[in-house]
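Chemist: Straight out of Swiss-Prot:
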ACT_SITE  TYR236  active site, proton acceptor
BINDING   17-40  NADP(+) binding site
BINDING   SER180  substrate binding site
MUTAGEN   VAL106 to Ala  Decrease in substrate affinity. Increase in catalytic efficiency
MUTAGEN   ASN152 to Ala  6-fold decrease in catalytic efficiency
MUTAGEN   LEU185 to Val  Almost 2-fold decrease in catalytic efficiency
MUTAGEN   LEU185 to Ala  6-fold decrease in substrate affinity. 550-fold decrease in catalytic efficiency. No substrate inhibition
MUTAGEN   LEU266 to Val  6-fold decrease in substrate affinity. 7-fold decrease in catalytic efficiency
MUTAGEN   ASN272 to Ala  Almost 43-fold decrease in substrate affinity and 3300-fold decrease in catalytic efficiency but no substrate inhibition
MUTAGEN   ILE275 to Ala  15-fold decrease in substrate affinity. Almost 7-fold decrease in catalytic efficiency and strongly reduced substrate inhibition. Almost 200-fold decrease in substrate affinity and 112-fold decrease in catalytic efficiency but no substrate inhibition; when associated with A-104
Amino acid sequence: MPETCPNTVTKMRCAVVTGGNKGIGFEICKQLSSSGIMVVLTCRDVTRGLEAVEKLKNSNHENVVFHQLDVTDPITTMSSLADFIKARFGKLDILVNNAGVAGFSVDADRFKAMISDIGEDSEEVVKIYEKPEAQELMSETYELAEECLKINYYGVKSVTEVLLPLLQLSDSPRIVNVSSSTGSLKYVSNETALEILGDGDALTEERIDMVVNMLLKDFKENLIETNGWPSFGAAYTTSKACLNAYTRVLAKKIPKFQVNCVCPGLVKTEMNYGIGNYTADEGAKHVVRIALFPDDGPSGFFYDCSELSAF
C-alpha cells in the first residue's frame, strides 16, 4: 500500500466507507475524495478492495487507501482498521456505514428474464419487487435473515463502537448510516416491533436488540407471517428499521456528533440487478451531502434521498 505523508494527512479530514469496493460505496469514496477528504475504502475482499482503489487512483483520486474490513469480525479486521487509522491519520472525522446485504436469495436467471420481459428502462420495472410472481423467485431462510441482521444492523454497531474513540478526536465527527425507505416504520407490520421502534423516547439499544431477537426466533420457528412480519423482505425491512432506531439512540447518546441515516433511493446496483430510479453516482450524492453537512448541521434524523423524512 503506498505511503502518504503523515503531516499532510493529519491536516485533511479522514473518512471510512464500509462496502466501498462497488456500487454506491465506490461512488461515495469517489465523491468524498473529490471533496478533498482522505478516504479509507474498506471491504471484506482484499483483491476487490485493492482493485477499487487502483481504479480510483487511475482517475486522479489519489487520496484513497484500502484497508480490509469484515463488519462481522470485530476482533480481527475491525481492530486492525482502528490501529491503522490511529497510526496513519491520528483521528477519524467521517464514518459512512454503507455495507449491507438483501437478506434473501434470488433465482437470478428467471429474475433477469422477468426484468427483460418488462423492459429494463420501463417505469414498471422498479415495481418488480412488489409483484407476487417476482417474490416467488426469492427465498428467505433463517440463515439468510441472520446474516442480514448481522451485517446490516450488528455490523454497523460493531464498526461504530470500535471507531468511536477515533471519531471523538475529531473537531466535527460525523456518522452516516446508509439505510432504506423500506425500513420506515410504516412497513414494520409486527405490532410489538412497531411499538418498540416507534417509541423514540424509550428507545435503547437493548430494546432494539429485542426486536432483532424476536424476528430471528420467528424465522427459526417459521412464524413470520403468523406473527405479522412483512410477508416479503422481513429481514431487510427489520434490519433497516433497527438501523434507523440505532441512529436515533446514538445521536442522543453522543450529542457532539452528527449522526444521521439516509436512504439513497432505489439505485441501479448489482444487488438490485440494475433496477432503480438512480445511478450509483446519484445515490451516493444523497449520502455525501449529509456527510458534508456544515458543522452546525442536524443530528438524529432520517433522510429519504435529499428530503427530511419521518422515521
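One-based numbering along the chain as shown.
The backbone N, Cα and C atoms fix where each Cβ goes, and this holds for glycine too.
Keep in mind the model is a prediction, meaning the values are calculated, not measured.
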Chemist: What subset of the binding-site residues GLY20, GLY23, LEU32, MET38 lies within 10 angstroms of LEU266 (mutagenesis position), using C-alpha positions?
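Modeler: Checking each Cα against LEU266 (mutagenesis position), there are no hits.
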Chemist: Have a look at the recorded positions VAL106, ASN152, SER180, LEU185 and say which one has the shortest Cα distance to VAL17 (NADP(+) binding site).
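Modeler: For VAL17 (NADP(+) binding site), the spatially nearest of the recorded positions is ASN152.
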Chemist: Taking DSSP three-state, what's LEU32 (NADP(+) binding site) in: helix, strand or coil?
Modeler: helix
Chemist: In DSSP terms, helix, strand or coil for ASN152 (mutagenesis position)?
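Modeler: Reduced to three states, the DSSP call for ASN152 (mutagenesis position) is helix.
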Chemist: Does DSSP put GLY20 (NADP(+) binding site) in a helix, in a strand, or in coil?
Modeler: coil
Chemist: Validating a neighbour-count step here. Other CB atoms within 10 A of the CB of LEU266 (mutagenesis position): how many?
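Modeler: Its Cβ has 19 other Cβ atoms within 10 Å.
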Chemist: Relative to the Cα of TYR236 (active site, proton acceptor), which of the recorded positions GLY20, PHE26, MET38, VAL106, ILE275 has the closest Cα?
Modeler: VAL106
Chemist: Most Cβ neighbours within 10 Å: which of the binding-site residues GLY20, GLY23 is it?
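Modeler: Answer returned by the neighbour count: GLY20.
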Chemist: Return only the integer: C-alpha distance in Å from the residue listed as 'substrate binding site' to ASN272 (mutagenesis position).
Modeler: 13
